[in-house]
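> Copied straight from Swiss-Prot:
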BINDING   T13, V14, K104, G301  NADPH binding site
MUTAGEN   L45 to R  Shows a marked increase in the catalytic efficiency with NADP(+)
BINDING   E128, V131, G133, I135  Na(+) binding site
BINDING   E189, D200  L-homoserine binding site
DOMAIN    354-429  domain 'ACT'
Amino acid sequence: MKPVNIGLLGLGTVGGGAAAVLRDNAEEISRRLGREIRISAMCDLSEEKARQICPSAAFVKDPFELVARKDVDVVVELFGGTGIAKEAVLKAIENGKHIVTANKKLLAEYGNEIFPLAEKQNVIVQFEAAVAGGIPIIKALREGLAANRIKSIAGIINGTSNFILSEMREKGSAFADVLKEAQALGYAEADPTFDIEGNDAGHKITIMSALAFGTPMNFSACYLEGISKLDSRDIKYAEELGYRIKLLGVTRKTGKGIELRVHPTLIPESRLLANVDGVMNAVRVNADMVGETLYYGAGAGALPTASAVVADIIDIARLVEADTAHRVPHLAFQPAQVQAQTILPMDEITSSYYLRVQAKDEPGTLGQIAALLAQENVSIEALIQKGVIDQTTAEIVILTHSTVEKHIKSAIAAIEALDCVEKPITMIRMESLHD
């Protein structure tokens, strides 16, 4: 059989990794696929780098030239971002080229434009590497769990944030200090905003939510809250209470709509997700027939991500032989069945909450706080005074039972208005993961 010819757009960490996987595992791939995968053309800012990676491939400076080449069957987009990457992908699809991409931002923000065009052009778009690197969660959601109604997904899907939180817990260090360490180790970018403020995880949970529930991409409705304001005291107190704080991406189908959110979360330390540390990723899926499944592995890095990229190329080489009616739908459901659904505003979600209050250490303070929580129908699971800070101020930690978020916010506003409360209240959501 004739080889599958690919064109690489971008030869950075993942692009170089993909070339290495194709070179080092060429025999294994051919045994599985029955034919060779060949890099026929490459596009990058550095021609020297391209020549080093694959001397036999054509080098082109213009990405639009690459996506028009007759000797390219599959365009592998590894530029990242939504500028030239978006335009090149759309032009490649118009030219009838199949697509492999690791670009979660592109899909979460422009998937509603890309996938319909691909269907119109009978083109396959594969994107396993866009979510959780080498973990095959996209294939699980699109194929392995196809017999199930998915109830919820919760994932640790940003290695930078997970490394920072793990180090803060283990060393008791402040956020700013651990961020510097992460940057020195290469785990965080010079500008870490995309990772630490939840954008990266938001793109990933948006994609998984669309696959789980048969909706268009809804990134603009995804709630994002990062870890930059977390205090090491909260991580310490959470651990003392039997919890660990993780940046969690959550999507859940309820009777009122779909929850779609990213934020720091207290997870019981007995749960497997709570014990995912360092730069590792994990995704928990709860479905009606199979129950709870967990997917764990490297969520980033050259070879883990490249492994997913090459697996997608192999899938395309197999699927392209099938007529379009027998291909796996891009968003797991048949295109006509992909339907918009309500994304719940945060005020309407239901959760338990961790509160840390700094208040005057005087009689009646706890009673006033408890009364205001009760006034909003917020039930207290635990209330602990952690000690006196400066002889006059006490630090109080409260865990609530499950309640609607607008009620806890109203209670917090009322408590903050008390004369005895000295500082803004810290609120962190909790997930039992027992749904």
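Start at 1 and count along the chain as shown; that gives each residue its number.
Here the Cβ of each residue, glycine as well, is placed from N, Cα and C on the backbone.
Don't look for the substitutions in this one, it keeps the originals.
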> At the Cα level, what's the spacing in Å between V131 (Na(+) binding site) and E189 (L-homoserine binding site), rounded?
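Their Cα atoms are separated by 18 Å.
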> Per DSSP, what is the residue count of the domain 'ACT' (354-429) in each of helix, strand and coil?
23 helix, 31 strand, 22 coil
> Measuring Cα to Cα, tell me the gap between D200 (L-homoserine binding site) and K104 (NADPH binding site) in whole angstrom.
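Each residue's Cα considered, D200 (L-homoserine binding site) and K104 (NADPH binding site) end up 8 Å apart.
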> Should any of the recorded positions T13, L45, E189 have a Cα within 10 Å of the Cα of G133 (Na(+) binding site), which are they?
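If one measures from the Cα of G133 (Na(+) binding site), no recorded positions come within 10 Å, so the answer is none.
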> If you count CB neighbours within 10 Å, which one among the recorded positions V14, L45, V131, I135 has the smallest count?
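Across V14, L45, V131, I135, these recorded positions, the one with fewest Cβ atoms within 10 Å is L45.
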> If you pair up every Cα among T13, V14, K104, G301, the residues annotated as binding NADPH, what's the maximum separation in angstrom, rounded to an integer?
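Roughly 16 Å, rounded to the nearest whole number.
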> For T13 (NADPH binding site), what is the tally of other C-beta atoms lying within 10 angstroms of its C-beta?
15
> Taking the recorded NADPH site as T13, V14, K104, G301, identify the other residues of that chain whose CB atom sits within 8 Å of the mean position of the site's CB atoms, giving them in sequence order.
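Result: G17, L78, A102, A129, G133, A300, A302, T305, A306.
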> Cβ within 8 angstroms of the Cβ centroid of E128, V131, G133, I135: which residues besides those meet this for the Na(+) site?
A129, A130, A132, G134, P136, I137, I138, N281, G299, T305, A308
> Output, ordered by sequence, the same-chain residues six or more apart from E189 (L-homoserine binding site) with a CB under 8 Å from its CB, or 'none'.
T160, Q183, D195
> Which residues does K104 (NADPH binding site) neighbour through Cβ under 8 Å, counting only same-chain ones at least six apart?
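In sequence order, the residues whose Cβ lies under 8 Å from that of K104 (NADPH binding site) (at least 6 apart) are F127, A130, V131, D200, H203, K204, I207.
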> What is the nearest of the binding-site residues T13, V14, G301 to I135 (Na(+) binding site), using the Cα of each?
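If we rank T13, V14, G301 by Cα distance to I135 (Na(+) binding site), first place goes to G301.
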> In angstrom units, rounded to an integer, how far apart are the Cα atoms of E128 (Na(+) binding site) and G301 (NADPH binding site)?
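Here the two Cα atoms lie 14 Å apart.
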> Please determine which of the binding-site residues listed here (G133, G301) has the lowest count of neighbouring CB atoms within 10 Å.
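It is G301 that, of the binding-site residues G133, G301, has the fewest other Cβ atoms within 10 Å.
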> From the Cα of T13 (NADPH binding site) across to the Cα of L45 (mutagenesis position), what is the distance in angstrom?
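Cα to Cα, L45 (mutagenesis position) and T13 (NADPH binding site) are separated by 14 Å.
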